[in-house]
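First up is the structure itself, then whatever we jot down about it.
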Amino acid sequence: MNPGQDREKIVNIEERIPKIKEQRKQKANRRLISFIMLFFIMVLIIVYLQTPISKVSTISVTGNENVSKKEIIDLSDINSGDTEFWSLDKQKTEKKIQQNKLVKKAEISKSLPNKINIAIEEYKAIAYLEKDDVYYEVLENGSVLPNEVTPDDAGPILVNWTNAKKRSQMAKQLDALSNSLKQSISEIYYTPVKMDENRIKLYMNDGYVVTASIKTFADRMKTYPSIISQLSSNKKGIIHLEVATYFEEFGKNDKAAKKEDEN
C-alpha cells in the first residue's frame, strides 16, 4: 500500500472526529430536550387533574319542553364540580337520559375548558286522548302527557283507548301519516270485537266514517284521498279498509245513530 495514501486516510479520520462528536452532542441535546418537555407535560397533566378546571363546571340543556332541566341532569349523573370532564362517556350518558319515555334522542357535546351541553329531542305530540271529558296530549311513542289541554286541529282525538299497548301501536301508525291526513281525522275510536282486537273506527272531518285495523292502518289510510276523490260529495258513508276496500253508503238512521255503539 502507498504510504501517502495511508497518511491521507489518517488525516481524513482526524478531520471527521470533531464532526462526529458534534453530531453526537446535538443528538444527546435533542433527547434531553424531549425528555424535559415530556416531563413538564406530565407535570402539567397531573396538576390539571388535581385542579377544579378538570371537572365539569357548566351543564346546559337545550330542546326540552316537557322534561325539566333538573330531571335530565339527574338522569345523566353529571355533577358540576365533581364529574371529570375528559373521562365522561358521552354514549353511556346519552343512553341514561333516553330512559325517560318522553325523550326520543339525547346528544352530548363538550366545549373547552369544561362545559357540557345536552341537546334533547322529545317525542312530538300527534293526537289527544279523551278521558272523562278531559283531553291529554299523546306522543308519537304512545306516552300520554299529564297536563290537561284543549284540542286543536293538530291531530285526532282518541276515544276508548285505555289499552296502553294498543294506544302505543296506534300512535306509531298515526306518526307514519302526513300532517294533512292526520288533520283530516276528527276522532278515532278503539272498537275491538271478539274476532278482531285491532278494529278501529274513524270519524272524518269531511263527514265520512272509516273502519280499519291498527296493524295496517297507515298503509291503508294513505289511499283515503284517492278513494274519496272517486265518490260523490253528496253521498256520505262508511269506507271499509280492514281487508277489502269498499264503500257503504249511510242508511236513513245511520247518521243519527252512528256513534251510539262507541259511547
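Each Cβ is built from the backbone N, Cα and C atoms, and glycine gets one as well.
While the structure shown retains the original residue, Swiss-Prot records the mutagenesis experiment MET37 to Arg with this note: Does not affect septal localization; when associated with R-41 and R-44. In sequence order, no residues are near MET37 (mutagenesis position), counting only same-chain partners six or more apart with C-beta under 8 A.
Here the residue is the original one, while Swiss-Prot reports the published mutagenesis ILE41 to Arg with the comment Does not affect septal localization; when associated with R-37 and R-44. Within 10 Å of the Cβ of ILE41 (mutagenesis position) there are 10 other Cβ atoms, across all protein chains.
Record note (Swiss-Prot) on the mutagenesis of LEU44 to Arg: Does not affect septal localization; when associated with R-37 and R-41.
Look at Swiss-Prot and you will find 54-123 tagged as domain 'POTRA'. Here the domain 'POTRA' (54-123) has, by DSSP, the following mix of helix, strand and coil residues: 17 helix, 24 strand, 29 coil.
Summarising the environment of ILE59 (mutagenesis position), the number of other Cβ atoms within 10 Å of its Cβ, over all protein chains shown, is 18. According to Swiss-Prot, the experimentally introduced change ILE59 to Pro is described as follows: Does not affect septal localization.
The annotation that Swiss-Prot gives for the mutagenesis experiment GLU122 to Ala reads: Does not affect septal localization and growth.
Listed in Swiss-Prot as a mutagenesis experiment, LEU139 to Ala is described as follows: Does not affect growth. According to DSSP, LEU139 (mutagenesis position) sits within a strand segment.
Counting only residues at least six positions away in the same chain, the Cβ atoms of LYS104, TYR123, LYS124, ALA125, ILE126, ALA171, LYS172, LEU174, ASP175 sit under 8 Å from the Cβ of GLU140 (mutagenesis position). According to Swiss-Prot, the mutagenesis experiment GLU140 to Ala carries the annotation: Does not affect growth.
Among the sequence features in Swiss-Prot, the mutagenesis site ASN141 to Ala is noted as follows: Does not affect growth. The local packing around ASN141 (mutagenesis position), expressed as other Cβ atoms within 10 Å of its Cβ over all shown chains, amounts to 16.
Taking the Cβ of TYR208 (mutagenesis position) as centre and 10 Å as the limit, one finds 20 other Cβ atoms among all the protein chains shown. Among the mutagenesis experiments that Swiss-Prot reports, TYR208 to Ala is described with the note: Does not affect septal localization.
For PRO225 (mutagenesis position), applying a Cβ distance below 8 Å and a minimum sequence separation of six or more within one chain yields LEU181. The annotation that Swiss-Prot gives for the mutagenesis experiment PRO225 to Ala reads: Does not affect septal localization.
Secondary structure from DSSP puts TYR246 (mutagenesis position) in a beta strand. Other C-beta atoms found within 10 angstroms of the C-beta of TYR246 (mutagenesis position) number 10, with every protein chain shown included. What Swiss-Prot says about the mutagenesis result for TYR246 to Ala is this: Impairs cell growth.
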Find the one among the mutagenesis positions ILE41, ILE59, ASN141, TYR246 whose C-alpha lies closest to that of TYR208 (mutagenesis position). TYR246
Taking only the CA atoms, the spacing between ASN141 (mutagenesis position) and ILE41 (mutagenesis position), expressed in whole angstrom, is 50
Rounded to a whole number of Å, the separation of the Cα atoms of LEU139 (mutagenesis position) and ILE41 (mutagenesis position) comes to 52
By the DSSP assignment reduced to helix, strand and coil, which category contains TYR208 (mutagenesis position)? coil
